[in-house]
Amino acid sequence: MPSELTPEERSELKNSIAEFHTYQLDPGSCSSLHAQRIHAPPELVWSIVRRFDKPQTYKHFIKSCSVEQNFEMRVGCTRDVIVISGLPANTSTERLDILDDERRVTGFSIIGGEHRLTNYKSVTTVHRFEKENRIWTVVLESYVVDMPEGNSEDDTRMFADTVVKLNLQKLATVAEAMARNSGDGSGSQVT
């Protein structure tokens, strides 16, 4: 359970964590769960997170993303990502595993490319909170990945955790700016 969460948030998110963010680990794999509080409506945050074809909107380290010409955002579709230089990766082919607009859940697997994240799977969920006429969002992102040969669990987790945390921080920055710029706090949505 991420330490960034309040007791109320933890209590409300318990079922979602059990359903979407808990993994059966094989020997040689590790997982982690991160939370990000965002001062923007969940509809706005979801409009950014759900765009499998535009991860660079909020994900650091992505130079470009391409999809097939007649791309339809549906489970099973793929994207090809080119990673910025300086990381232990060049390219990544990723498959959309889940996209549930009603429950605001999305997830993908890395299925190819030049990188060290073998069997990487990620799930992201977007949650609405309201208290004293304030609305905010908590985003949970978890992953499971095989540890590369020669790397410890701590090494693997440190690298993946850093990337996930930076992406969630950028998501908060982007969504909060969009909400502020809309004037009414509702934000516009990514199209």
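Including glycine, each Cβ sits where the backbone N, Cα and C put it.
A coil conformation is recorded for LYS59 (mutagenesis position) in the three-state DSSP classification, outside any helix or strand. Listed in sequence order, ASN167, LYS170 are the same-chain residues six or more apart from LYS59 (mutagenesis position) with CB atoms under 8 A from its CB. The note that Swiss-Prot attaches to the published mutagenesis LYS59 to Gln is: Impaired ABA-mediated binding to PP2Cs.
Residues or ranges marked as abscisate binding site by Swiss-Prot on the basis of experimental evidence: LYS59, 89-94, 116-122, GLU141. Annotation for GLU141 (abscisate binding site): spatial neighbours LEU33, HIS34, GLN36, SER122, VAL123, THR124, THR125, VAL164, ASN167, LEU168, criterion Cβ-Cβ under 8 Å with sequence separation of six or more.
Among the sequence features in Swiss-Prot, the mutagenesis site ARG116 to Gly is noted as follows: Impaired ABA-mediated binding to PP2Cs. Under DSSP, ARG116 (mutagenesis position) is assigned to coil, being neither helix nor strand in the three-state scheme.
According to Swiss-Prot, the mutagenesis experiment SER152 to Leu carries the annotation: Insensitivity to pyrabactin and impaired ABA-mediated binding to PP2Cs. In the three-state DSSP assignment, the secondary structure recorded for SER152 (mutagenesis position) is coil. Taking the Cβ of SER152 (mutagenesis position) as reference, no residue of its chain lies under 8 Å away while being at least six apart in sequence.
Within its own chain, ARG157 (mutagenesis position) has CYS30, SER32 as residues 6 or more apart in sequence whose C-beta sits under 8 angstroms from its own. Among the mutagenesis results in Swiss-Prot, ARG157 to His has the note: Reduced sensitivity to pyrabactin. The residue drawn here is the original one.
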TODO: Could you tell me which of these binding-site residues, ASN90, SER92, ASN119, has the greatest number of Cβ atoms within 10 Å of its own Cβ?
DONE: SER92
